[in-house]
Amino acid sequence: MIERYSRPEMSAIWTDENRFQAWLEVEILACEAWAELGVIPKEDVKVMRENASFDINRILEIEKDTRHDVVAFTRAVSESLGEERKWVHYGLTSTDVVDTALSYLLKQANDILLKDLERFVDIIKEKAKEHKYTVMMGRTHGVHAEPTTFGLKLALWHEEMKRNLERFKQAKAGIEVGKISGAVGTYANIDPFVEQYVCEKLGLKAAPISTQTLQRDRHADYMATLALIATSIEKFAVEIRGLQKSETREVEEFFAKGQKGSSAMPHKRNPIGSENMTGMARVIRGYMMTAYENVPLWHERDISHSSAERIILPDATIALNYMLNRFSNIVKNLTVFPENMKRNMDRTLGLIYSQRVLLALIDTGLTREEAYDTVQPKAMEAWEKQVPFRELVEAEEKITSRLSPEKIADCFDYNYHLKNVDLIFERLGLA
């Protein structure tokens, strides 16, 4: 991932240095397991633990000849050792090291993402409680529907992110799995104890069965979860973008002193952070499709997945780490304009209360069709003539003969629509 969208802690996980260090840890742990079984002398393993090292430039130099990165790595490590070098990679195949180390790196990345998600959920929760009763227009198909609150909108986001948090925990468990089962998964040249030992030391589970590789449905599921989280963030960001339009201006991203919105137009205050979220989500969703393409490998393995995963797994975790942190700050510092929300509610001249009038007429004994046919012409007239809907209702004898002035006034009270806000918040555990 390019530096612009990278945060140091996450990026550090995916450096060549950290990747090779993970490979080395798998190699040494495997030797420790062999020592427990009495195959490798414990003194040799002690020396390996103390002295085994690598030089990245040397690995790359060797790889020019071997055209195999793991062989280059093991040779470079062997050069740092004495007689005990013969135990490097003992009984292992390349993917025993690579796949197990990859899962270990993903575990490191997951620990960061989990904290990011939990922080984001908490930020949305506090913002929802702050705006629990901030009344605003609910829109369906982009058209004014009925009143809601900004707090309810945020509470919806909070509940969605709680689901994403649970999905992530499940995907985390599914991907934090290692395998050291040999060339085709039969443990022909490796004792299953070695796999169990290494995985336990790394905080991974051992795959119940594998071929030369871990099966890539795990990685596809993991990437799908990252993509869904990114898409939820995009969904929220698109909402902010819509509400920040000049003709709406119900919310606005924080605009810092000295910030510029346009090179040409000094007045511009654009929702660039939210727009950025949309672009980043597109990238992660694209990576998800690549992960799905990686599932059908040939027989017990091929390496068609390898080149893709070197890109998509680091990039996706780095990108989501960036998204979660940037959008958390956008929500936390979001400027909300309650007066604009109320002003926008009035722009449709009371049409948002049409259902209340409809139901009130039904309560007097009209059929639904009769009530609808009575109210709709008045609503259409309000649209077309830009006349307050309430005035037309109060002038319509078919309505006033059934509804008292007090009842009509009651139909146009937005507080009616907020009567269950407390109940919804309690149901969500946000009270």
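Numbering starts at 1 and runs along the chain as displayed.
Cβ from N, Cα, C; glycine included.
Marked as N(6)-(1,2-dicarboxyethyl)-AMP binding site by Swiss-Prot: 4-5, 67-69, 93-94, Gln212, Ser263, 268-270, Asn276, 307-311. One mutagenesis experiment named in Swiss-Prot is His89 to Gln, and its note says Abolishes enzyme activity. Listed in Swiss-Prot as a mutagenesis experiment, His141 to Gln is described as follows: Abolishes enzyme activity. Sequence annotations record features per position, and here Swiss-Prot assigns active site, proton donor/acceptor to His141, Ser262 based on similarity to another entry. Quoted from Swiss-Prot, the note on mutagenesis experiment Gln212 to Glu is: Decreases catalytic activity 1000-fold. Per Swiss-Prot, mutagenesis Gln212 to Met is noted as: Abolishes enzyme activity.
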Show which residues of the chain containing His89 (mutagenesis position), separated from it by at least 6 in sequence, have their CB under 8 Å from its CB.
Glu27, Thr74, Val97
Once the chains shown are all counted, how many other Cβ atoms turn up within 10 Å of the Cβ of Arg4 (N(6)-(1,2-dicarboxyethyl)-AMP binding site)?
6
Fill in the CA-CA distance, Gln212 (mutagenesis position) to His68 (N(6)-(1,2-dicarboxyethyl)-AMP binding site), as an integer in Å.
16
Nearest of the binding-site residues (Arg4, His68, Lys268, Asn276, Glu309) to His141 (mutagenesis position) - Cα to Cα:
Asn276
For Arg4 (N(6)-(1,2-dicarboxyethyl)-AMP binding site), which DSSP three-state class applies?
helix
Using all protein chains in view, find how many other C-beta atoms are within 10 Å of the C-beta of Ser94 (N(6)-(1,2-dicarboxyethyl)-AMP binding site).
19
Which Cβ among the recorded positions (Gln212, Asn276) has the fewest C-beta neighbours inside 10 Å?
Asn276
DSSP-derived class (H/G/I helix, E/B strand, else coil) of Ser94 (N(6)-(1,2-dicarboxyethyl)-AMP binding site):
helix
Cβ neighbour count (within 10 Å, all chains shown) around Glu309 (N(6)-(1,2-dicarboxyethyl)-AMP binding site):
20
Three-state secondary structure, which DSSP defines for His141 (mutagenesis position):
coil
